Every structure is written in C-alpha cells, then in structure tokens.
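**Student:** Copying in the features that Swiss-Prot gives for the protein in this structure:
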BINDING   E212, C324, D333, D336, E337  Ca(2+) 1 binding site
BINDING   E768, Q771, N794, D797, E994  Ca(2+) 2 binding site
MUTAGEN   E337 to A  Altered the voltage sensitivity. Renders TRPM5 voltage-sensitive at high Ca(2+) concentration
MUTAGEN   W793 to A  The antagonist NDNA fails to suppress channel activity
MUTAGEN   I836 to A  The antagonist NDNA fails to suppress channel activity
MUTAGEN   E853 to A  The antagonist NDNA fails to suppress channel activity
Amino acid sequence: MVEKSSERFDKQMAGRLGDIDFTGVSRTRGKFVRVTSSTDPAEIYQILTKQWGLAPPHLVVALMGGDEVAQLKPWLRDTLRKGLVKAAQSTGAWILTSGLRFGITKNLGQAVRDHSLASTSPKVRVVAIGIAPWNMIQNRDLLLSAKPDHPATYPTEDLPYGAVYSLDCNHSHFILVDEDPKRPGATGEMRVKMLKHISLQRTGYGGTGSIEIPVLCLLVHGEPRILQKMYKNIQNSIPWLILAGSGGVADILVTLMDRGCWDADIVQELLINTFPDGLHSTEITSWTKLIQRILDHGHLLTVHDPEQDSELDTVILKALVKACKSQSQEAQDFLDELKLAVAWNRVDIAKSEIFSGDVQWSAQDLEEVMMEALVNDKPDFVRLFVDNGVNIKQFLTYGRLQELYCSVSEKNLLHTLLLKKNQERQAQLARKRMSGNPNNELGDRKFRFTFHEVSKVLKDFLDDTCKGFYQKLPAERMGKGRLFHSQKNLPDMDRRCEHPWRDLFLWAILQNRQEMANYFWAMGPEAVAAALVGCKIMKEMAHLATEAESARSMKNAKYEQFAMDLFSECYSNSEDRAYSLLVRKTCCWSKATVLNIATLAEAKCFFAHDGVQALLTKVWWGAMRTDTSISRLVLTFFIPPLVWTSLIKFNPEEQVSKDEGEPFAELDSLETEQALLLTDGDPVAGEGSAETAARSCSATFIRVVLRRWNRFWSAPVTVFMGNVIMYFAFLILFSYVLLLDFRPPPPYGPSAAEIILYFWVFTLVLEEIRQSFFTDEDMSILKKMKLYVEDNWNKCDMVAISLFVVGLSCRMAMSTYEAGRTVLALDFMVFTLRLIHIFAIHKQLGPKIIIVERMIKDVFFFLFFLSVWLIAYGVTTQALLHPNDPRIDWVFRRALYRPYLHIFGQIPLEEIDAAKMPDDNCTTDVQEIILGTLPPCPNIYANWLVILLLVIYLLVTNVLLLNLLIAMFSYTFQVVQENADIFWKFQRYNLIVEYHSRPALAPPFIIISHITQALLSFIKKTENTQDLLERELPSGLDQKLMTWETVQKENYLAKLEHEHRESSGERLRYTSSKVQTLLRMVGGFKDQEKRMATVETEVRYCGEVLSWIAECFHKSTLKCDRDAPKAPRSIAGSSRDQQPQGAKRQQPAGHPAYGTDKKLPFIDH
C-alpha cells in the first residue's frame, strides 16, 4: 500500500521535487517539495523519510511566532541557539519553522548551522524543516526553471520586512505550500495537519518502533493571529511551551496563568495594552474567547522562564510529561515520555515527574525501556528501573542476552572480537561443506552474533574460569552454526538465565562500560571473584585496544582494588570465613576458586593482602602451628622420631575435626563452621566418637602415631625442605660423577654412582610427567601440555632433561663419548641454575629473582646497541691492520672477540700500536699465513686511524654504553624494589601451590608416592583427599557463606557511599544545590511581593469604592434604622497609627489603583 501511494504521489508531484544550491557565503544544498494545501500529510512524511532518507525523529519542535518586525532580545537569541538546538541535538530532532530568512527563523537557522559544523557524530543530526507559503518566497521562479535532474541555483538575500522573503540557506528541507488565493492561511493549516500526522507515527531508540513521536510547539512572542493555530493544535492534544518574557501573546498567556484568572475584561485589557494599534472590537472579542479556551487546557501549557527555570531540554520533557499526566494515570500512557527521558538521559526528571508515586508501574511495563537503557548505556536508568520493580531474574532471558550482544557498536572492541570469532566459525563450516567462500551465507542480511562467538571470546580471556558458559544452550546445539535460529529453536531462547547479574556484568565489562559493570557487580553474588574476573578482562582488553584513551581507561579500572577492599571488609569481620571464601569453589565461575581467578588475572596486589598471606602461611605449614621455628623443623626432619614429642606442635583443628562425619545440618554455630571449613579432611579423623571410645588403647595410640606422622610429612614446608635437601644431594652426586667417576662407555662403564644418577633423573622425569598430564581430568592433553610449557621453570626442566637424554645417548658410544661429557657438563649447569627457584620462598632473595629476570631483558637491549659499535669497530680495525689474513677463525677472533675484550680492559697494544709492535718475523704472503709458518704482518699505513678508532670505541662503550646499562639496571632495581613485597608474595603463592600438590617424598623416593597414587587410582578410581586450596562446601554452608559475603559487600558499599558524601567535591555540590534552592525561594518571595502588591491595590480600590458608597448614602435622604457599626479597637488604633505613613505612601509602580486611571490592575512581567 505504501509503495502504491508513493508511486501515485510521485506522479502527482512530477516536476515539483528538486534540490536547491544556495549561492553566497554558505554554498549549501537543500531539498524542496512543492505541495498544495490539500496534499495529504502522510505523503509529505513519506517523502521526508523514504525518498529523502531522513530518519524518523525522536522529537518534533514546531517554532511558532517570532517573525515580527521587532528586534529580538539578545537573551532570547541565546535561549534558542543554546537551549533549543541543544535539546534537539540530544535526540536528533526535527525543528519545523517558516523556513524564511527573517526574524527568529534566521537566528535559529544559524544555530543549526553552527551545530552541524561542530558535531562529530553523523547519527545525531538536527534537521531544520521549513514550511513556507509559495507566494511569500523571493525569486520562486528559479525553483521551477531548473532542469529535473539539476539542482536549482538560489541566491540568499537578507530582505527587509515585507511581503516576500528569501529561503533560509541553513535549512536542509523545505515544504512549499501553494496556497489557494481564496483560502488564505492554508500554510498554517498544513502545519497543523503535519504535526498531527507526525504525532501519530511511531519510532524507537534502537529500531524497536515502540515510541509515538512526541510533538511540541514552542511559542515565542506571537501576534494575535497565532491564537487560531494554537487552539487547533491544542485540540489535537499537542502541548505548548511558552517562552516567558518574549513579548506578545506569550506574555499575555504567562500573565493570565500566573494570576489564575482569565475573565473577559482582564483578557481584553491585556490585549489592548499589549497591542494598542490595529485591533478592532470584534477581533478583541474573538481573540479573548480563543485565549479563554486555550487557558482551559492548562495541562497542555507549560511556561519556561529562562531566568529561573532549568535548561530548555528539561522543560521540554517536563511539558510532555505534564501533558500526559493530565490525560491518564496508566503506566502504559507514560511509556513514551519515559523512553524520551531515557533517550535524553534525564534520570532526574524521570524520578521527579514519572516515578513520583502517582503511577503504578509493573515489571512488564518497564521491560522494554530496560532494554533500551541497557543498549544505550544508561546505568542510572537501569538502577532506577530495578528499584521500581524490574526483576532481573525474570527479565533476562537468553534471547534478550543475545540481543544485547547483537547490539554492540561496530566501533567497540567487542564487536571486532565477535566478528573475528564468527568468521573463524564460518570458515570452519565452509571447509566442512567444501563450499568455498564462507561469507556467501551472510548475504545482505543484518549481521547477528550467537552465543558461540561470545563463549569463544570469554574463553580467550578467562580460560577455564568460564568453562561451559553459553555452550550448552539447546538453541545453540540445534542451530548447527547458522546465524539465525529456526522457529523451533526460538522458544529455547526464552529460558531465563541462571546467573543474570553475572551475565550482565560480563556483557557490560566486555564493552568497557565500567559504570554499568560496577552496578551489576554490586548487585551480583560472589563479588570478590567477579571483581577479579573484571580485572582479568580489563587487562586483556587493554592489550588489544587500539585507541589510547580506551586502553588507558581499561588500565585504570579498579576491579582489583574492589576485590582487595571487599576482602578486607570480610577479613576484618571473620578471618575463618574469609579463608573459606578464598578456597571455596564458586557457583558462577565454573567451580574456580578466588585464588585460581586471582592467579589467572595476575592480581599481585590481591595476593599481597594480609588475609591471603595468612591463609597461605596456614597452608604452607599444613597441620603444624605457624609459629614453629625453623630449627625445630630441621631437627625433626633429620630425627623423625621427634615428631611424636612436644617439639612440633599441631593446630587444634584435629580435635574439632571429629565432627566432620556428622551431617551438615547444624550451621548456626561458628565453631561448627570452623570445623567444616578448616579441617584438612584426614580420613582417620572422620571416625565417630563412639567408635573411638570402643577401640582399645593400643589402636588409639597407633592412630595418633600415624596421624602425627602423616601431618608432619605432608605439610608443604616439609615437602619443600625434603626436595631442597635431596636436590642438593642430586647436584653433589652429579658433580661427583662428572669430576671423579665418569667412566668410558660400556663395558667399562657406567659406574654404580652414575647408574644411581640415571635412576634419579628418571624419577624427576616421572614427576614432571605427573605435573603436566595428571592434574585435571576434564582438560585435554594438549591443553595440559600448553599450561605446563607456559611456566618458565618448567621450560628449564625440559631443557635440563632433554640435555641429559642427549648426553646420555652420546656417552654410551665411544665415538661421541667426549660430546656426551660436554653435553652433560652443560646440563649440570642448567640443573644448578634451577636452584634459583627455591629462593622464591625467601622474603629478601625472592624479589632478587625478579630483578635478575628484568635485568637479563635489559641486557638484551643493551647488547643490540653494543653489537652495532662492536661490529663497526672490529671490522674496520681488522681491515686496517690485517688486510692479508684470509683465515676465517682469525677474522672472527680479531673482528668480534678482541673488541669485546677491549670493554673489560684487555687491550693488546703490541698488536694495535705500531710504536709498540715487536720486531718479530712476520710475513705478508697469504700462503705462508694460511700454512701458519709465520704470523701476518700488521699494516701500519693508517695506524693513527686505528688508535683514534680505539679511543672513540672505548669512550662510547666503556663510558656511554656501560653507564647506560648501569642506569637501566638501577631503574629496574628501583622499580622492583619498591614493589618487592608484592612480587615476593605472588611468587610465594606459586611456590606454595606447587609444593602443596607434590607428593610427600622427594626424588628419587618419590617413585614410591607415584606407585601408591597409581594403585589408589586403579582401586578407588578417585583419590579420597581434600585440597586445602580448593573446597567444595555443602550446599547449606555454601549458601550461608555467600549470604555473609553479600552482607559484607553491602557494608563496603555503604562505606564507599559515606566517603563519597564526605568528600570535598560532594560537599561543594551539596552546598551549591542548597544555594540554588535558596535562590529559587528568594525568587518566589519576589513573586509573592508582586501578588501582595496586587492584593493591596485591589483592597485599596475596594476601600475607596466603599467610601464612595458611604458618602453617597450619607448625602442621600435614605436613612437606616440603626447606627453604623463601630470599627474594632485594633483596626481603629492601627488606622490612626498608620495614617501618617499611609498618607505619604506612594502607589506601586505598574499597579495603578482604580481611582486614578480607571483601569483594572495586572501583574507586569
């Protein structure tokens, strides 16, 4: 239907559509259409939106009045320039004017032009549309003389007030109405019909088509003839905004609205005073009736006083809400205004005008605007909607979550990542189908992302922390990779999200919407883990961000600080529960613990927290007390029977852990919680007290002996000590074999010590295999290998073992025996350097490892600069001193090795300086030099140049470059030393985790532990052990711990809010708000003074009338049967006291009494 209508209209308008090229300074281009007064507004609207490509407006403001001869006041021009254009700019509005270059329309066009030049966003565009009568256009014949395919050239002229005017070059579109001479004013009627039609159209933010276009008329000044247009628009329920102080009809309406009385006499008096010339009595009567009818629709009238009210966009929105309130109290009727408030991001107006309590909102009413607030990044509105009834658990479905990901801006980094994953997926599907180009499937359809791409992006950022996210949805599984879900899959997307706050937090933080993400973090569960996840994502995205500003904002995100502060709040409340918070397996993050997520995010500051270090200390010492001295530990290690004495003291948990076997029903006692949370889960401790009492004393003694033995040797500190001692023994054995007992190949060797060394290395290999492949059953072998190789110390182990295997293989053959010795000697050096790893546990030596690592990186950069000078000097001196020596080994020795020795002071002057060269026999014969019979003679032709180059080389390398290296080392040391404590604590965690997971026995005895674990895995399938760093709590206790964390989070947020209120900036803002309120109150006092002055004038008028009546009765012959009543004493006394002052009082200016000029008083604005 629309297309047929368009074709019919195009035929009707053939030759009446065209472009205009404005000549002059501006040189702009516009579009025009010439219509008749009977043209359907729907067809004109179709031309604007379909043929000319204008987006449907989010607001239409029709400028009425302001085309008078009087000069515009400066403040009025500023209001229109700044206020109206700003309000239109925030939404992409249409501004309808007369389109002619005179009066206020000209000033408004200039404001639109300034906005267009300053605006950088093509989406937010202010469109100025002129609706002008054809017969009032200067040079209108030029618009008809142009060819159909060529724009009309139109000169812009500033003409004086008269019958014709030029079109304003700052307007982009014109609707030129060809009026019938028999029907004057058809242009005004066309404007009224156009506004009515636009107000019935629907548009939406985000393309939802859900909002009726709000239309508003702005009255500036205005002649009486505008009242007819105003009344017709009011009959169409279009609200009006009246600009106070602009003069004309606008001031008349403002005055009457302030007085609250619009009797005919008062209205006529105001008309006569405002327009003293050119009005007949019949016109005054007609205008008076129109004014009274207009004022009867006060709900559609709003006054804007630029001196007192807020900005114009605020007043426009209030006017629209006011018009809606007067018509209905249903929530559905306020959705358009609410959506407009969302579009303008005016949450203050939404709170004060829409959510004031007059309207009852349901969750279903707010779902649509909630989506718009999410898509358009309006966190204040999201918070407002949640506070007013939106239930996130009911609101967020997988379908809506997918729509949120599909709405990501193309300029956002997330869009690039999702697009990349989608292209990889399409390429994979194309390879399976063997169909060539993977993009053929896309066509011209709108691009959409699925959860497959989202899960892949999260996998890149969070690794196993997001395992299973959005990967098991029925729609995704049945869709088979298609971009759009089939109809039978759509109902699956209506399923509600299991963790809505987590999903929204991830969606917001992936787009770097930090304020939105902060709100979702504050509302969601497991806040410490979520903050660390946000820290990890922000760090990863900061590396990928191409724009410096985005990368800087991502790096400045304070999610690690949030995690630290919240954990501090938890730790100060309860240390035991805080420990459990660190090691419990989370529900929302794929069973990962807080410590796992912190490790993934490399949150060094979080690990440096006292609470985290206290837990690590407890884990490090195992069941032993943390105040056990090292001397006692060493003594017990070498004399194991001391473990059953009081030399080693254990924690009291072993006495409480007997309750572990009881059901997890009693959770109200803190002691019971500690027993459940902090026990090490020893199977021996799980026996009931009754069974213990029934056993014999000998059985009890054996159990205690075995328990203390197991607790001592399974502690990570004991495991570490055993590994260190045995590793030193390994290095001693290795050095002994290399130096004293490295026998020839079989049958002479190897010796018994060397065979023991081979077996020792074999146990080391078994341990490395266990660490790499026997860690997580759910992980693929390739993934396990990748994680193993990522650790630098594991790389060192792989190099050491590989060299040992190569050396052992070469050592067994006589031909490669010496090569095998060489390789094993180098391998010993690698094994010895592996000792650096044990320093990480020491508080002073641990940071030094980081310093050495950083300095090695600095050395590589230094060597680049050094090699440039070294090669330049070495090659040059070799060419100058020994041009006849063709031996390659000596060329490299003199060109590279000798200049390198110069740096350390080894300068053989007898080989460089001709004055100190010895008189030895030498030759210049190449053959003798190659045979080595005589040394080559140095060339002394340019020996002075060699000396000069040596001086420059030593100056640059020994003074400049070496001092540069020292400065780099000093800077690295200073940076690391400032954060030495943080680096050490992070290293310490990794070391504790490593030795916590290691078997109790050290190599080579570790093979016993490996055999034991293998047998247990075959017999019991799973090991019956509890990991102190990963605990899966019972559901009741886990829920209680989550509730406790939520309470601490609320306390933390309350403290943040209190600190924010007490900050100097917030206090200044609060004081400023109070001052503004006081100023508004003072402005109200002025209004009251004006009202009181009016009342005084009226009372004085009434008194004079009464005095006149009394005097008339007194002079007449009429008499009353009784005497006149006497005035009360208070009034009489007051009259006598105030009589002298009243005699001298002057009448207020602008409020004359009836007795002086016989005119009714009115308030003069």
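Yeah, the Cβs are placed from backbone N, Cα and C, and that goes for glycine too.
None of the substitutions listed is reflected here, since the structure keeps the original residues.
Mind mapping these onto the model and telling me what they sit next to?
**Tutor:** Using a 10 Å Cβ-Cβ cutoff, E212 (Ca(2+) 1 binding site) registers 17 neighbours. Mapped onto three states, the DSSP output places E212 (Ca(2+) 1 binding site) in strand.
N794 (Ca(2+) 2 binding site) is surrounded by 15 other CB atoms, counting those within 10 A of its CB over all protein chains shown.
Around E337 (mutagenesis position), taking its Cβ as the centre, 25 other Cβ atoms fall within 10 Å, counting all chains.
DSSP assigns W793 (mutagenesis position) to a helix.
Under the DSSP three-state reduction, I836 (mutagenesis position) is assigned to helix. Residues within less than 8 Å, Cβ to Cβ, of I836 (mutagenesis position) and separated from it by at least 6 positions along the same chain comprise I849, V852.
According to DSSP, E853 (mutagenesis position) is assigned to a helical segment. Around the Cβ of E853 (mutagenesis position), 13 further Cβ atoms fall within 10 Å across all displayed protein chains.
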**Student:** Counting all other Cβ atoms within 10 Å across every protein chain shown, which of the binding-site residues D336, D797 scores highest?
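**Tutor:** Answer by Cβ density within 10 Å: D797.
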**Student:** For E853 (mutagenesis position) and E768 (Ca(2+) 2 binding site), determine the Cα separation and express it in whole Å.
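**Tutor:** Their Cα atoms are separated by 23 Å.
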**Student:** Tell me the Cβ neighbour count for Q771 (Ca(2+) 2 binding site), meaning other Cβ atoms within 10 Å of its Cβ, over all protein chains shown.
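**Tutor:** Neighbour count, Cβ to Cβ under the 10 Å cut-off: 18.
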**Student:** I need the CA-to-CA distance for E994 (Ca(2+) 2 binding site) versus E212 (Ca(2+) 1 binding site), whole Å please.
**Tutor:** 64
**Student:** What is the Cβ neighbour count of E994 (Ca(2+) 2 binding site) at a 10 Å cut-off, with all protein chains included?
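**Tutor:** Looking across every protein chain shown, the total is 18.
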**Student:** Including all protein chains shown, what's the count of other C-beta atoms within 10 A of the C-beta of E768 (Ca(2+) 2 binding site)?
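**Tutor:** The answer is 16.
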**Student:** Go through the recorded positions E212, E768, W793, N794, D797 and tell me which ones have a CA within 10 A of the CA of E337 (mutagenesis position).
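**Tutor:** Cα filter at 10 Å returns E212.
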**Student:** Cα-Cα, whole number of Å: Q771 (Ca(2+) 2 binding site) versus W793 (mutagenesis position)?
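**Tutor:** For Q771 (Ca(2+) 2 binding site) versus W793 (mutagenesis position), the Cα atoms are 12 Å apart.
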**Student:** Roughly how many angstrom lie between the C-alpha atoms of D797 (Ca(2+) 2 binding site) and D336 (Ca(2+) 1 binding site)?
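**Tutor:** One finds 68 Å between the Cα atoms of these residues.
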**Student:** Determine, for the Ca(2+) 2 site, the additional residues of the same chain whose CB lies within 8 Å of the mean position of the CB atoms of E768, Q771, N794, D797, E994; present them in sequence order.
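**Tutor:** Other same-chain residues with Cβ inside the cutoff are E767, S772, Y788, D791, W793.
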